[in-house]
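What Swiss-Prot says about this one:
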- Ser550, Lys574, Thr575, Lys709, Gly767, Thr793, Gly794, Gly795, Cys816, Ser817: FMN binding site (BINDING)
- Asn609, Asn668, Leu669, Ser670, Asn736, Thr737: substrate binding site (BINDING)
- Cys986, Cys989, Cys992, Cys996: [4Fe-4S] cluster 4 binding site (BINDING)
- 69-100: domain '4Fe-4S ferredoxin-type 1' (DOMAIN)
- Cys126 to Ala: No effect on enzyme activity. Reduced iron content (MUTAGEN)
- Gln156 to Glu: Loss of enzyme activity. Reduces iron content (MUTAGEN)
- Arg235 to Ala or Lys: Loss of enzyme activity. Loss of FAD binding (MUTAGEN)
- Ser670 to Ala: Strongly reduced affinity for uracil. Reduces enzyme activity by 30% (MUTAGEN)
- Cys671 to Ala: Reduces catalytic activity by 99% (MUTAGEN)
- His673 to Gln: Reduces activity by 50% (MUTAGEN)
Amino acid sequence: MAPVLSKDVADIESILALNPRTQSHAALHSTLAKKLDKKHWKRNPDKNCFHCEKLENNFGDIKHTTLGERGALREAMRCLKCADAPCQKSCPTHLDIKSFITSISNKNYYGAAKMIFSDNPLGLTCGMVCPTSDLCVGGCNLYATEEGSINIGGLQQFASEVFKAMNIPQIRNPCLPSQEKMPEAYSAKIALLGAGPASISCASFLARLGYSDITIFEKQEYVGGLSTSEIPQFRLPYDVVNFEIELMKDLGVKIICGKSLSENEITLNTLKEEGYKAAFIGIGLPEPKTDDIFQGLTQDQGFYTSKDFLPLVAKSSKAGMCACHSPLPSIRGAVIVLGAGDTAFDCATSALRCGARRVFLVFRKGFVNIRAVPEEVELAKEEKCEFLPFLSPRKVIVKGGRIVAVQFVRTEQDETGKWNEDEDQIVHLKADVVISAFGSVLRDPKVKEALSPIKFNRWDLPEVDPETMQTSEPWVFAGGDIVGMANTTVESVNDGKQASWYIHKYIQAQYGASVSAKPELPLFYTPVDLVDISVEMAGLKFINPFGLASAAPTTSSSMIRRAFEAGWGFALTKTFSLDKDIVTNVSPRIVRGTTSGPMYGPGQSSFLNIELISEKTAAYWCQSVTELKADFPDNIVIASIMCSYNKNDWMELSRKAEASGADALELNLSCPHGMGERGMGLACGQDPELVRNICRWVRQAVQIPFFAKLTPNVTDIVSIARAAKEGGADGVTATNTVSGLMGLKADGTPWPAVGAGKRTTYGGVSGTAIRPIALRAVTTIARALPGFPILATGGIDSAESGLQFLHSGASVLQVCSAVQNQDFTVIQDYCTGLKALLYLKSIEELQGWDGQSPGTESHQKGKPVPRIAELMGKKLPNFGPYLEQRKKIIAEEKMRLKEQNAAFPPLERKPFIPKKPIPAIKDVIGKALQYLGTFGELSNIEQVVAVIDEEMCINCGKCYMTCNDSGYQAIQFDPETHLPTVTDTCTGCTLCLSVCPIIDCIRMVSRTTPYEPKRGLPLAVNPVC
């Protein structure tokens, strides 16, 4: 009996065991069975689990905000990029958050980092440790929606880390004269005391302003201040602090360690005697606040202050912090941490990593009074730290030379808000170690004497003007913890930033110079910003290849003016006609597309419009062109014009446009709706003969270049382009919108629906949804007509997509829908993005990157994961009992490494230097054409197969399902571990990779065995019917 071909064989049926099936009955499972199921598949901590994960010597990232590229792109796309964004107003350094998130969503990580470091020289540090819930995130408008605020800190960290991996140095503002030609004032000696965040920020901005003799004096043998010594490695790795310090040193800032404030080393008076024109005090608050009951207690007895404990932990866990490598403090048994601020929580979680069995956070007030940010509180809670509120320490009990307990009294708040201690309510808490984290002060009389003659306030802190950061001594400024206004790293950074401008203003005044009334601090610059992205096409010089298409963003000439002010290289006017062809639009006429599904807000992949050409007169546009060219001579203005198939009309209108001063013309032969009914637009652009003749008429009429705007709504766009060239056109625009009907409502009415009759017409679809059509059009024209100039349009929404069109053969790029999604300022992102893409092509060390995307290391939730299979020879997923096994293996590995006590390798930073020329725009035009051809030219010998990285796999089974129901049933799915395995029947179709939600979890690699297609039946078998 012949086999039944339309039934799966037994092997395939086995593979399909877990494939989804439509449900025909309600499910029935016992509660006990479901409890067991839940335990097996659980990924988050079990609420009934009371055992603590072994964290000793585990200093891996624990932040919830950390993002990998996938998470960053999804989160950035979710951002609304609001007008007058509240997130920016809530940031102490006033980061342009909207702009840097825009860059991330466009995969321009360099551009995002440039925006971040321009306003915050410690942008990576702050991305990691900022209490964003109380700052930028607290003002996010998406807080008013179901999905909640954007993870701004995680996005800031991600972009900054990618830039860090690029290893590109900071440079002086390119607009500054060389150092030798700078005015004398810029050689003034400036001293900064303390190498913490405030000083690093202040020095960075002063160096960006052009000052060349800046020295930071630091009493420790390491730099970074509290970022280095008190914020733990698992929240802020030392290589991050070092990276930002190296960026500062790129500008020539000097650091001298081992120099403290004292009569015998550094004083303000000695600095003045040595010729320093200005000084900045950023020494923080170096001494701990302690309760009298701890007087005389030592570390050997089990007592630490946060100022003792955290630096000890840092020195043993932060690679590169100092030359020494000391062991972790040996903390055993129960630990009491006193305090409710961020430092107390850092002490608590650090104690677990030093071996503490249990940690109790004890504080005087209630939970609602905890000063630590919610992010830190939640982390301590997850790590099973215990919280004991309303307790004030009264007595430390010592036996045998060791702390054994602490006695507390209860605190209560009365009706007036005053806190009282109730001596009748006593709590006796056993402990082996006590860590006091009650805050910091400036107490050392030697330091105060060295700061003489500045005045101190009643809190024993320097008197400082909160606007200028100037002390009572005009040449001395201060910022950070020492001032008493900054409570966070980012506020200290802003103090230094604020002070830098007023130090600049002060020094310039000393040399008889003035500064602008409005502060103008320079941006962050690197060699990327020096890349030339200008391009020539048809004899026209474009300052950059990005321009506005003839569409909604150029509705009026004042909009074009604003676009040029923002940085756009060129613009087309909205298409205009002779007065006899003037139009009046309908409404509604521009609507969101359905190609993104039910996604609302910006980031739409398509729009549909039934808008006609400009409602403004030719006279308006001609006068506007004249005005724009007068004020923006370096920008290209192209007049977009449209007539019916009438020689006199085309010659008249083109001559008017030329006379207005337009650099070039665009002949709109492709408007897909409305105008075609009038014998214009599409009615002219679908016939090669009509196109050829119109171009001949215009060529007879004008001397300036002109370009025919082509429609994609034809069978053969090359024949239209060839006709335009034969008619004398200097190039073509490819392409206009695609004709379509976007959608119908449930009652059958269309959207947009005009008037009471709810009528509509086929409109023009634009946006990234039509990019594949536009890319095909550009490449086919470029291949058929080599060297023929092409202005690309159709789904260009980033530097990356723009580069695709340049590689396809276009010379310049027109943008519309991306501006409709956002605003004119996206041009800044496009320019920095394109510069970065070109620059990175010259760095040999980054040749494995895909544009600005680095290779993806194995990770879960954006954090690197150890390859468990290499440690134990077995693959384990990240859930249920397998997750517990993983944690145990990792804990054992961390202890093994601790016992080895290997010295940390030194941190060395050698910025990558271009080893080959940075390509110009002309060098990349048409680069992709060599890879395009017919299907017959493709090799069916060189095949690929899928490989899945089990460490990155999140066990969703999407690869398995698509392979089953849309492919070749070549993936097995383990019923217990949900780990997919690719079988040798994989044909390399790549569907699995296409639906996998994790970037680079699936890769296609070369097939090592010959590919033999499954024919179903042997060849040459007679057909059944």
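For all residues, glycine too, the Cβ spot is worked out from N, Cα and C.
This is the original sequence, none of the listed changes applied.
Owing to the predicted nature of the structure, the values given are computational and were not obtained by experimental measurement.
Feature annotations (Swiss-Prot) mapped to structure.
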residue	record	DSSP class
Cys126	mutagenesis position	helix
Gln156	mutagenesis position	helix
Arg235	mutagenesis position	coil
Ser550	FMN binding site	coil
Thr575	FMN binding site	coil
Asn609	substrate binding site	strand
Asn668	substrate binding site	strand
Gly767	FMN binding site	coil
Cys989	[4Fe-4S] cluster 4 binding site	coil
Neighbour-count leader, CB within 10 A, binding-site residues: Thr575, Thr737: Thr737
Pairwise Cα distance maximum in Å, substrate-binding residues per record: Asn609, Asn668, Leu669, Ser670, Asn736, Thr737: 17
Number of helical, extended and coil residues in the domain '4Fe-4S ferredoxin-type 1' (69-100), per DSSP: 18 helix, 0 strand, 14 coil
Neighbour-count leader, CB within 10 A, recorded positions: Cys126, Cys816, Cys986, Cys989, Cys992: Cys126
Listed in sequence order, residues with CB under 8 A of Asn668 (substrate binding site) and six or more positions away: Ser550, Thr575, Ile613, Ser640, Ile641, Met642, Gly681, Lys709, Asn736
Entry from the recorded positions list Leu669, Cys671 having the most other CB atoms no farther than 10 A: Leu669
Beyond the site residues Cys986, Cys989, Cys992, Cys996: chain residues whose C-beta lies within 8 Å of the centroid, for [4Fe-4S] cluster 4: Ala946, Cys959, Thr962, Cys963, Gly967, Ala970, Ile971, Val982, Gly988, Thr990, Leu991, Leu993, Ser994, Ile1002, Met1004
Neighbours of Asn609 (substrate binding site) among the recorded positions Cys126, Gln156, Ser670, His673, Cys816 (Cα to Cα, within 10 Å): His673
Around the Cβ of Cys996 ([4Fe-4S] cluster 4 binding site), the count of other Cβ atoms that are within 10 Å: 21
Of Arg235, Thr737, Cys996, i.e. the recorded positions, those within 10 Å of Gly767 (FMN binding site) when Cα atoms are compared: Thr737
Overall pLDDT of the domain '4Fe-4S ferredoxin-type 1' (69-100), taken as the mean: 98
